[in-house]
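First up is the structure itself, then whatever we jot down about it.
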Amino acid sequence: MSSSSPGEPLEPTDQDLDVLLKNLGNLVTPMALRVAATLRLVDHLLAGADTLAGLADRTDTHPQALSRLVRHLTVVGVLEGGEKQGRPLRPTRLGMLLADGHPAQQRAWLDLNGAVSHADLAFTGLLDVVRTGRPAYAGRYGRPFWEDLSADVALADSFDALMSCDEDLAYEAPADAYDWSAVRHVLDVGGGNGGMLAAIALRAPHLRGTLVELAGPAERARRRFADAGLADRVTVAEGDFFKPLPVTADVVLLSFVLLNWSDEDALTILRGCVRALEPGGRLLVLDRADVEGDGADRFFSTLLDLRMLTFMGGRVRTRDEVVDLAGSAGLALASERTSGSTTLPFDFSILEFTAVSEEAAPAAQASEALPAQE
């Protein structure tokens, strides 16, 4: 048994080596899982294709290559049985997580044709990301993440489905956490498919809303508002939030926007929002913003942070970092509240800011240049 002095690293054990080889340093299994998810292997097995020949026929794959994939999935505990065992091939309890109908939605998250797993392939460029600080997504796919989603309907639809797979967690709980009774007009900046603004408008039938987004998500938001019967109160403006915003409002909302951007870009976004505030207005920032920076689970916190860095050059910030960034844009924290959700794998809150000076928030001048919507 090895010994070491206090403060010195311990000698790794054979068990440590096993963990490194099989879990931490292994790229084969993560890709095998993604291929299984993309081919919907578990769903085909559940539908009766319980032999390799039947599975290859259903998935239009090379039988021998598929058999080697299945063998590895069996070794790692995703599948069990097979012809050599004299039993039908079937998913294990773990493998059932890859069924399309499972509420954890892991098949969709791992599907290589879906937005997140597609983007995860950019992690092959993580070395360059760490060396340069620049995201890898555009280098792999030819255009930045958000531009790609705006232009590719299939990717965008998969992204929207993943982000709103639990409407209660994604939109309803945060919408319930704030008092909208005195709000006249909400300007949702970078509001995606409109899920958050729709949840707010349905809870506050007196207010009007405007969503600013790129062309692709803007069109999806229009459909959502129309389907929800909100088209008479909620409008969509196609635009780039790095440019002047199209209207002013008494509440400007940034919902999970800032973590997608570098400090420099996030500051530009915040300053644009300040200019769109009407006198006495409030900026609401719904974001990952916990006190310590570790979230409810450090694994998900650091995983999300590296994804933000690799996909689009963003970063997950602590609550204090968000407050400091807002302060640089001329904002002061007025209040904060939890989102109303206790089940997300990382902490987030609603931070409410007000402009601290006329210089930082020239609302009177802005309201002359931008049409206010009552």
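Keep in mind that glycine also has a Cβ here, set from the backbone N, Cα and C atoms.
Listed features, source Swiss-Prot:
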BINDING   TYR171, GLY190, GLU213, ASP240, PHE241, SER255  S-adenosyl-L-methionine binding site
MUTAGEN   CYS165 to Ser  Approximately equally active as the native enzyme
MUTAGEN   ASN260 to Ala  Does not affect hydroxylation of 10-carboxy-13-deoxycarminomycin but abolishes the methylation activity
MUTAGEN   ARG307 to Ala  Abolishes hydroxylation of 10-carboxy-13-deoxycarminomycin
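Counting every protein chain shown, the Cβ of ASN260 (mutagenesis position) has 19 other Cβ atoms within 10 Å. DSSP assigns PHE241 (S-adenosyl-L-methionine binding site) to coil, not to a helix or a strand.
In this structure the alpha carbons, written CA, of ASN260 (mutagenesis position) and GLU213 (S-adenosyl-L-methionine binding site) are 14 Å apart. For the binding-site residues listed here (GLU213, ASP240), the lowest count of other CB atoms within 10 A around the CB belongs to ASP240.
Cβ neighbours of TYR171 (S-adenosyl-L-methionine binding site) (same chain, under 8 Å, six or more residues apart in sequence): SER164, GLY195, MET196, ALA198, ALA199.
Secondary structure at GLU213 (S-adenosyl-L-methionine binding site), as computed by DSSP, is strand.
Within the set TYR171, GLY190, GLU213, ASP240, PHE241, SER255 that the record links to S-adenosyl-L-methionine, no two Cα atoms are more than 23 Å apart, and one pair reaches that distance. Geometry remark: GLU213 (S-adenosyl-L-methionine binding site) versus ARG307 (mutagenesis position), CA distance 22 Å. The distance from the Cα of SER255 (S-adenosyl-L-methionine binding site) to the Cα of ARG307 (mutagenesis position) comes to 18 Å. Each of the recorded positions GLY190, PHE241, SER255, ARG307 was scored by how many other Cβ atoms lie within 10 Å of its Cβ, and the smallest score goes to ARG307.
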